[in-house]
Amino acid sequence: MAEMRPGPLVGKQLNELPDHSPLLQPGLAELRRRVQEAGVPQTPQPLTDAFLLRFLRARDFDLDLAWRLMKNYYKWRAECPELSADLRPRSILGLLKAGYHGVLRSRDSTGSRVLIYRIAYWDPKVFTAYDVFRVSLITSELIVQEVETQRNGVKAIFDLEGWQVSHAFQITPSVAKKIAAVLTDSFPLKVRGIHLINEPVIFHAVFSMIKPFLTEKIKDRIHLHGNNYKSSMLQHFPDILPREYGGKEFSMEDICQEWTNFIMKSEDYLSSISETIQ
């Protein structure tokens, strides 16, 4: 029997329903059936409604796209244990304490979570590119539990001030491909925007290596702001940025410390999902 697929409007309407809505059950039942029949290797996370809804919402309840995303998620985790097998925060605590990463206190006007990464606080002699990417994966696994984030996705700001050749050497073609996989179709979060600021000339070689692995949709959502970025950034993120980037209410140090505390409080959960797929 031909399977009915919701059109864009229906999918977006389903996206706004609460987890307990009976209207979500047909999609949940079908996605669960596909996973069980395919015998896909399981992650440590059981096939609860909440877990399956991440994939359905990430693809606006298009079952075929959600199923493809889920298969890619399992495949990526199995093939990249150096990234996904150990999500315990103590492995990257030095990066967090250095102030490499923070999450803004408020969402943007579209409801997206906004994440900030500062390359100057990554010492490539101490932490590898895999360590750095694990920071992003840890945050992603935490915020993907939020229903509003499932609906409205994330936007990332990368401050590339301090980017050096030693950083570039860490981003091999293999690493670039793995990073691109998560940005495109291997993790159940909608990437709504990527904003690069203070990008030096030597960064463009690395960007050129990653770009071929990205979808056209993701490419269209990448914004290069350069060194004179404050006015353009404030247009994208009015009233929610830290002082270092044109805001007024709080500093990067504040939000880095707050997010580090939140990650450490989530250590038990992160440990529980850190086992490698069997």
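Note: Cβ is positioned from N, Cα and C throughout, glycine not excepted.
Of all the Cβ atoms in the protein chains shown, 24 others lie within 10 Å of the Cβ of F187 ((+)-alpha-tocopherol binding site). Secondary structure at F187 ((+)-alpha-tocopherol binding site), as computed by DSSP, is coil. Look at Swiss-Prot and you will find F187 tagged as (+)-alpha-tocopherol binding site.
Sequence annotations record features per position, and here Swiss-Prot assigns domain 'CRAL-TRIO' to 88-253.
R59 (mutagenesis position) falls outside any helix or strand according to DSSP and counts as coil. Under its mutagenesis annotations, Swiss-Prot gives R59 to W the following note: Abolishes binding to phosphatidylinositol 3,4-bisphosphate and phosphatidylinositol 4,5-bisphosphate.
According to DSSP, K217 (mutagenesis position) is assigned to a helical segment. Taking the Cβ of K217 (mutagenesis position) as reference, no residue of its chain lies under 8 Å away while being at least six apart in sequence. Under its mutagenesis entries, Swiss-Prot includes K217 to A with the note: Loss of tocopherol secretion (in vivo). No effect on tocopherol binding and intermembrane transfer (in vitro).
The Cβ of R221 (mutagenesis position) lies under 8 Å from the Cβ of V191, R192, G193, I194, each on the same chain and at least six residues away in sequence. Under its mutagenesis annotations, Swiss-Prot gives R221 to W the following note: Loss of tocopherol secretion (in vivo). No effect on tocopherol binding and intermembrane transfer (in vitro).
Of all the Cβ atoms in the protein chains shown, 20 others lie within 10 Å of the Cβ of R59 (mutagenesis position). The distance from the Cα of F187 ((+)-alpha-tocopherol binding site) to the Cα of R59 (mutagenesis position) comes to 11 Å. Per-residue pLDDT, averaged over the domain 'CRAL-TRIO' (88-253), rounds to 92.
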